[in-house]
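Each remark here refers to the structure printed beneath this line.
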Amino acid sequence: MRNRGFGRRELLVAMAMLVSVTGCARHASGARPASTTLPAGADLADRFAELERRYDARLGVYVPATGTTAAIEYRADERFAFCSTFKAPLVAAVLHQNPLTHLDKLITYTSDDIRSISPVAQQHVQTGMTIGQLCDAAIRYSDGTAANLLLADLGGPGGGTAAFTGYLRSLGDTVSRLDAEEPELNRDPPGDERDTTTPHAIALVLQQLVLGNALPPDKRALLTDWMARNTTGAKRIRAGFPADWKVIDKTGTGDYGRANDIAVVWSPTGVPYVVAVMSDRAGGGYDAEPREALLAEAATCVAGVLA
């Protein structure tokens, strides 16, 4: 990653991405048949329960209702650890709080600031990184140090975590909360409400950020582009949808077998849906292995309904 300013080219590319994934959705939204409805929830719930048994896991799923489809819900209002899914609304909070020129601000840091899973930040200790580069690293590579530096930049009287939670409250999310930075936020024991959200809450936040007006078009385009080029989600929601669906996402992984993914997906005709899939395997203890295949199979169930 070169240390250079956030230029017009990057913004134009991001705007092009936003048009490509949403333009056909606007065109198609009025053409969807009124008969497009979801099947009875019991059948899907049984399939999700079977996945829980097979993977020895707890699964949470939420797909918000659209004008012609009912919501898909399974443990949608149970709390799950954020893990790195918080980085998508974190970047949105930074974009919301500042003008686009803020993306060129250089942030310097030392080796003492490097945290686990920081593949990008650890390469730039000598040069520092711009806010724009930190946003890119936090979303596309789930870089923990980048996220902590963005939290510090977000600032506020109670610190970055309080400012982040406050941003969620401004979007109407009264459930989610962030209490710690990376990597501690991934380590809270089962049943602890710190650093948690629900599939329902995070899905509605993502809906506002990508499909709503929580961000102006230019900033929304940047967030959409970074999520579209995410490098960590190939085996999760993306794996569960057919190749002709467009998917943008942000993953999260943590202790106690936690594996999450939040996404916006577009059908081949351009119809958008928000999909949140969260999981943990607390019964396996602190070192339980996250199961990406569980998320992929849950996404396949969702895709089968939406298709």
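Glycine too: its Cβ is placed from the backbone N, Cα and C atoms.
Here the original residues are kept at every noted site.
For reference, Swiss-Prot has these:
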type	residues	note
ACT_SITE	SER84	active site, acyl-ester intermediate
ACT_SITE	GLU182	active site, proton acceptor
BINDING	SER142, THR251, GLY252, THR253	substrate binding site
MUTAGEN	GLU182 to Ala	Loss of catalytic activity with cefamandole as substrate
MUTAGEN	ARG236 to Ala or Ser	Significant reduction of catalytic activity for both nitrocefin and ampicillin. Leads to in vitro clavulanate resistance and decreased susceptibility to carbapenem inhibitors, but is still susceptible to ampicillin-clavulanate in vivo
MUTAGEN	THR253 to Ser	Only minor impairment of catalytic activity with both nitrocefin and ampicillin. Still inhibited by clavulanate and carbapenems
MUTAGEN	THR253 to Ala	Significant reduction of catalytic activity for both nitrocefin and ampicillin. Only minor impairment of the inactivation by clavulanate. Larger increase in resistance to carbapenems
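When the C-alpha distances from SER84 (active site, acyl-ester intermediate) to the recorded positions SER142, ARG236, THR251, GLY252 are tabulated, the minimum falls on GLY252.
Residues listed for substrate, SER142, THR251, GLY252, THR253, cover a largest CA to CA span of 10 Å.
Mapped onto three states, the DSSP output places SER142 (substrate binding site) in coil. A strand conformation is recorded for THR253 (mutagenesis position) in the three-state DSSP classification. Same-chain residues with CB within 8 A of the center of the SER142, THR251, GLY252, THR253 CB atoms, the substrate site residues themselves not counted, are CYS83, SER84, THR85, THR232, LYS250, GLY254, ALA259, ASN260, ASP261. Of the recorded residues, THR253 (mutagenesis position) and GLU182 (mutagenesis position) place their C-alpha atoms 12 Å from one another. Among the binding-site residues listed (SER142, THR251, GLY252), THR251 has its Cα nearest to the Cα of ARG236 (mutagenesis position). If you take the Cα of THR251 (substrate binding site) and the Cα of GLU182 (mutagenesis position), they are about 14 angstrom apart, rounded to a whole number. You'll find the Cα of SER142 (substrate binding site) roughly 11 Å from the Cα of GLU182 (mutagenesis position). DSSP classifies SER84 (active site, acyl-ester intermediate) as helix under the three-state reduction.
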